[in-house]
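A short write-up of the structure that comes next.
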Amino acid sequence: MKIPEAVNHINVQNNIDLVDGKINPNKDTKALQKNISCVTNSSSSGISEKHLDHCADTVKSFLRKSIAAQSYSKMFSQGTSFKSLNLSIEAPSGARSSFRSLEHLDKVSRHYLSEIIQKTHPLSSDERHLLSIIINSDFNFRHQSNANLSNNTLNIKSFDKIKSENIQTYKNTFSEDIEEIANHDFVFFGVEISNHQETLPLNKTHHTVDFGANAYIIDHDSPYGYMTLTDHFDNAIPPVFYHEHQSFFLDNFKEVVDEVSRYVHGNQGKTDVPIFNTKDMRLGIGLHLIDFIRKSKDQRFREFCYNKNIDPVSLDRIINFVFQLEYHIPRMLSTDNFKKIKLRDISLEDAIKASNYEEINNKVTDKKMAHQALAYSLGNKKADIALYLLSKFNFTKQDVAEMEKMKNNRYCNLYDVEYLLSKDGANYKVLEYFINNGLVDVNKKFQKVNSGDTMLDNAMKSKDSKMIDFLLKNGAILGKRFEI
């Protein structure tokens, strides 16, 4: 096992220049032209299949790099956190992003690596041994979801990609993430130390959150990925009692269980979240772990970490206790090299929120379950599933009345169906189906929330012009709140 020269003989600049260097805008284009020129008039050139495969791979690599540049350009130019930390770049002037954003990622990674190298130099022999283990470890990357993302090929899309394709699904990306770090064009993964065993995954939650019943695991990284030591937006490590493997630490250690809850950040305060590219990530993880171990007053924990024979599972327990590693791949992952592991059953509501048609069909086998499913669809504003259920089952006005009487569905307990059909964010196509098929009365007044209002009141409040126009054409009137 070998430690990089950067750690053996540390000689790092005190300040990493974060100003983007200039690149030749034609460099990659010329290289691409040179590599794909072989396919010109291929019918007469007698070119080999191996050569054609090489040309195709070159084009794929170029496109993958171009997509990554777009994702990083968006993140570094739009994220307000990067602007406040003087780590931002200018937005591209044209429609296309240059590879300058990828160069910027490398510079930002070197900046954070420089910070932690200076903080931890020099290393003891125990520290060097632990660092060598981490650097030479294989990683698994885990994406959890209630959606069915694979058949023979695993396809995971970023929130931005999903939105651009008008796909309706439950999201874990919030407005604060988009505004402050703008990393909504990346796919997210938890990170584990590989133990090369069949027992996967080692962890089932990330940052205390169970993101889904299906774990999709890959063992290969991306040349354009980046890693953060925590959730990129929420960089606070939770108290030990929220950790998935809390008993392991509570049973074996004392002081460290009170030390772990903290913000993980760089030199510019708690919003300064260290970022490492794929090449630097193992070194960054190792040095930050060593920095934490040095500060710990728990001698037993320190001895456990520096055990020369530490096994991969124990190392993973430590790293995902001290940190909550998060890996990000630009835009989309598509691979046939993966494992899918079902961790638990998926509830009907979770399957609906994830647009998991396979699970929905397995669970909704009769009209009674269809009532539940339709209520969940309306409550979660899942128009795609609502319309699917309406097309599959012959719903009547009596079905809607029975649905409203269900005691074990919170949406029907709290709201009238008419309210759910017309609330802010509801899809007017679903409302249109209900009215056109006589399932609800256009002017029925709400009996539960906003008692006395009608669907037109809701549409007026949300300023949904399509819904307003449709309701008015069908004779809708306002409820008593707006009567003069």
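Note that the numbers count up from 1, one per residue, in the order the chain is shown.
Just so it is clear, glycine is given a Cβ too, placed from its N, Cα and C backbone atoms.
Worth saying up front: this structure is predicted, and the values here are computed from it rather than measured.
Arg96 to Ala appears in Swiss-Prot as a published mutagenesis result, with the remark: Abolished interaction with host calmodulin; when associated with A-331. In Swiss-Prot, the entry for mutagenesis Leu131 to Ala states: Abolished interaction with host calmodulin; when associated with A-117, A-135 and A-283. The structure shown retains the original residue. Under its mutagenesis entries, Swiss-Prot includes Phe141 to Ala with the note: Abolished arginine ADP-riboxanation of host CASP4/CASP11. Residues annotated as NAD(+) binding site in Swiss-Prot, with a large-scale study or a structure entry given as evidence: His143, Gln144, Ser145, Asn155, Lys157, Thr169, Asn172, Thr173. Looking at Swiss-Prot, you'll find the mutagenesis Phe186 to Ala noted as follows: Abolished arginine ADP-riboxanation of host CASP4/CASP11. For the mutagenesis result Glu192 to Ala, the note given in Swiss-Prot is In EH/AA mutant; abolished arginine ADP-riboxanation of host CASP4/CASP11; when associated with A-328. Listed in Swiss-Prot as a mutagenesis experiment, Asp231 to Ala is described as follows: Abolished arginine ADP-riboxanase activity. Here the residue is the original one, but Swiss-Prot notes a mutagenesis experiment at this spot, Glu326 to Ala: Abolished arginine ADP-riboxanation of host CASP4/CASP11. Annotation comment: Swiss-Prot describes Glu326 as active site. Where Swiss-Prot documents Arg331 to Ala as a mutagenesis experiment, the accompanying text is: Abolished interaction with host calmodulin; when associated with A-96. In Swiss-Prot, the entry for mutagenesis Glu349 to Ala states: Strongly reduced interaction with host CASP4/CASP11 and subsequent ADP-riboxanation of CASP4/CASP11; when associated with A-410. The structure shown retains the original residue. Quoted from Swiss-Prot, the note attached to the mutagenesis of Arg410 to Ala states: Strongly reduced interaction with host CASP4/CASP11 and subsequent ADP-riboxanation of CASP4/CASP11; when associated with A-349. Quoting Swiss-Prot on the mutagenesis of Leu414 to Asp: Strongly reduced interaction with host CASP4/CASP11; when associated with D-449. Abolished ADP-riboxanation of CASP4/CASP11; when associated with D-449. According to Swiss-Prot, the mutagenesis experiment Val449 to Asp carries this note: Strongly reduced interaction with host CASP4/CASP11; when associated with D-414. Abolished ADP-riboxanation of CASP4/CASP11; when associated with D-414. Mutagenesis annotation in Swiss-Prot: Leu471 to Ala, described as In delta-Ank; impaired interaction with host CASP4/CASP11; when associated with 456-A--A-459. Abolished interaction with host CASP4/CASP11 and ability to prevent host pyroptosis; when associated with 333-A--A-337 and 456-A--A-459; the structure shown retains the original residue.
The Cα atom of Gln144 (NAD(+) binding site) lies nearest to that of Asp231, taking the mutagenesis positions Leu131, Asp231, Glu349, Arg410, Leu471 as the candidates. Mapped onto three states, the DSSP output places Thr173 (NAD(+) binding site) in coil. The C-beta environment of Leu471 (mutagenesis position), restricted to residues of the same chain at least 6 apart in sequence and closer than 8 Å, consists of Ser422, Leu431, Val442, Met455, Leu456, Ala459. Long-range Cβ proximity for Thr173 (NAD(+) binding site), meaning a same-chain Cβ under 8 A and a gap of 6 or more residues, is found for Phe159, His184. The shortest Cα-Cα distance from Lys157 (NAD(+) binding site) to any of the mutagenesis positions (Leu131, Glu349, Leu414, Val449) is found for Glu349.
Put simply, His143 is the one of the binding-site residues His143, Ser145, Asn155, Thr169, Asn172 whose Cα lies nearest to the Cα of Leu131 (mutagenesis position).
Counting Cβ atoms from all protein chains shown, Phe141 (mutagenesis position) has 28 others lying within 10 Å of its own Cβ. Asn155 (NAD(+) binding site) has a Cβ environment of 13 other Cβ atoms inside 10 Å. Taking Cβ-Cβ distances under 8 Å and a sequence gap of 6 or more within the same chain, the neighbours of Thr169 (NAD(+) binding site) are Ala147, Ile162, Lys353, Ala354, Ser355.
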